[in-house]
Amino acid sequence: MSITPGTYNITNVAYTNRLIDLTGSNPAENTLIIGHHLNKTPSGYGNQQWTLVQLPHTTIYTMQAVNPQSYVRVRDDNLVDGAALVGSQQPTPVSIESAGNSGQFRIKIPNLGLALTLPSDANSTPIVLGEVDETSTNQLWAFESVSAV
């Protein structure tokens, strides 16, 4: 199963009440990307909706918040375990791979063995890169098309 380019709410599998969220809908460079509860308010919802664009002839994607239009990027391009994800005008490309479970995916940095990881259920926990752990559900994500919300 693969992900179709489009716009999604992306929820962590381990912490099902936490979505990928651009903190405070802040368009400033290096604004933290966090796990946050669903925020269905007119001013805050677009920062939890992510448009996936597939790069031509690849299985690589960019992820961009609907509002504001900031891309997911690894802070300072520091592609190491524990690095924070931030909003940026420049994307860090990712691969989105089925985890073998119905509707569950791992978002990875291509060819590096690092995946987007939500370390805690606490609201506003920064999403970081973590070494891929096939047994860890906090590295798994469910994608819900915004047309289905």
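Note that Cβ sites are derived from N, Cα and C of the backbone, with glycine treated the same way.
Just the original residues are modelled here, none of the noted substitutions.
Quantities reported herein were computed from a predicted structural model and do not represent experimental measurements.
For the mutagenesis result ASP21 to Arg, the note given in Swiss-Prot is No sugar-binding, hemagglutination of human group A erythrocytes nor toxicity to Jurkat leukemia cells. Take the CB of ASP21 (mutagenesis position) and look out to 10 A: across all protein chains shown you find 26 other CB atoms.
The carbohydrate binding site annotation in Swiss-Prot covers ASP21, GLY24, ASN39, ASN47 and is backed by experimental evidence.
LEU55 (mutagenesis position) carries neither a helix nor a strand DSSP state and counts as coil. There are 12 other Cβ atoms within 10 Å of the Cβ belonging to LEU55 (mutagenesis position). Listed in Swiss-Prot as a mutagenesis experiment, LEU55 to Arg is described as follows: No effect on sugar-binding, but loss of dimerization, hemagglutination of human group A erythrocytes and toxicity to Jurkat leukemia cells; when associated with D-111.
Mutagenesis annotation in Swiss-Prot: LEU55 to Trp, described as No effect on sugar-binding, but loss of dimerization, hemagglutination of human group A erythrocytes and toxicity to Jurkat leukemia cells; when associated with D-111; the structure shown retains the original residue.
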Of the recorded positions ASP21, GLY24, ASN39, which sits closest to LEU55 (mutagenesis position) by Cα distance?
ASP21
Per DSSP (three-state), ASP21 (mutagenesis position) is strand
According to DSSP, does ASN47 (carbohydrate binding site) fall in a helix, a strand, or coil?
helix
ASN39 (carbohydrate binding site) to ASP21 (mutagenesis position): how many Å between their Cα atoms?
9
